[in-house]
Amino acid sequence: MVRASSSKKGGSKGGDKDDAESKQRKRLKTLALDNQLLSDSPAKSHSSLKPSKQVLKHHGTDIIRKSQRKNRFLFSFPGLLAPISAATIGDLDRLSTKNPVLYLNFPQGRMKLFGTILYPKNRYLTLQFSRGGKNVLCDDYFDNMIVFSESWWIGTKEENPEEARLDFPKELAQAENTEFDFQGGAGGAASVKKLASPEIGSQPTETDSPEVDNEDVLSEDGEFLDDKIQVTPPVQLTPPVQVTPVRQSQRNSGKKFNFAETSSEASSGESEGNTSDEDEKPLLEPESSTRSREESQDGNGITASASKLPEELPAKREKLKSKDSKLVQATLSNLFKKAEEKTAGTSKAKSSSKA
């Protein structure tokens, strides 16, 4: 019974601590929402960062993730930090609870940041790109983050051991070192540029696309409405060049070639009839060249060619016969038939001679 009573008392004390932590957590969460560190709805970025050369080089490669034994937390501060040198910026305390505290060290004293552990819907990771462009290594993967939404100035430990809230010194309000740069990472957004230089306006070199509300364009079923989507025609900077179409024909007009293969008998007849003229002519000779040669000749040449016509007619007839004759494939049956015809012809000649 004593143990039961003692456990009840301990449970009541633990419940009071849990209630205090939950109240502190709710207060810090509402404060982060008021300061626009967090948002219930997904944020719409007005300006997106351009991908670097390494990201474009590793486009489409595999992301390799190694197992992690230690829990890693992502910090979200209410402002931008610009450390002068690489060193420890502070100490993290009460990490075992849901409301950790971070102490930032300054030459004038310390700053106390109150935070709470939250589990966002977005996932954050850090990537390490290889030089060859084969793969990408995922160093850290953050499922949870610590949002520091409230900051106190507590001074030094000797002056303020109880860590009561003090006024910020005037020296921290004035920026002494101006060599820091917030153009990389999340500092490249348009909101950071407006805060850094509100008086100087920047002229964008690229034309921004028109903003279209998705709620007006989408129907109740989630489909796009054709009536509300406006498409602007592209602007032609240079006038189009008109090119006249040209028909390119692969045939040679006015030229006729003779590729017919003549038989052995026709070739022998041609060699006997026209040994002087046909041997000198090329195999592939266009008719235009022959016409020009005949026109350039004198009257004597014309009569001579006319006298040679009857001699060339039988040779041309043999050519036509060779063209009209069907090509017969040399097979074994054809060869045997030819051999039988030859033997029959020789036997007839022998019988006639004997008679």
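Each residue, glycine too, has its Cβ placed from N, Cα and C.
The mutagenesis experiment G79 to D is recorded by Swiss-Prot, whose note states: In hyp7/rhl1-2; dwarf and reduced ploidy phenotype, but DNA binding only slightly reduced. Annotation note: G79 (mutagenesis position) sits in a coil segment as assigned by DSSP. For G79 (mutagenesis position), the Cβ neighbour count at a 10 Å cut-off comes to 8, with all displayed protein chains included.
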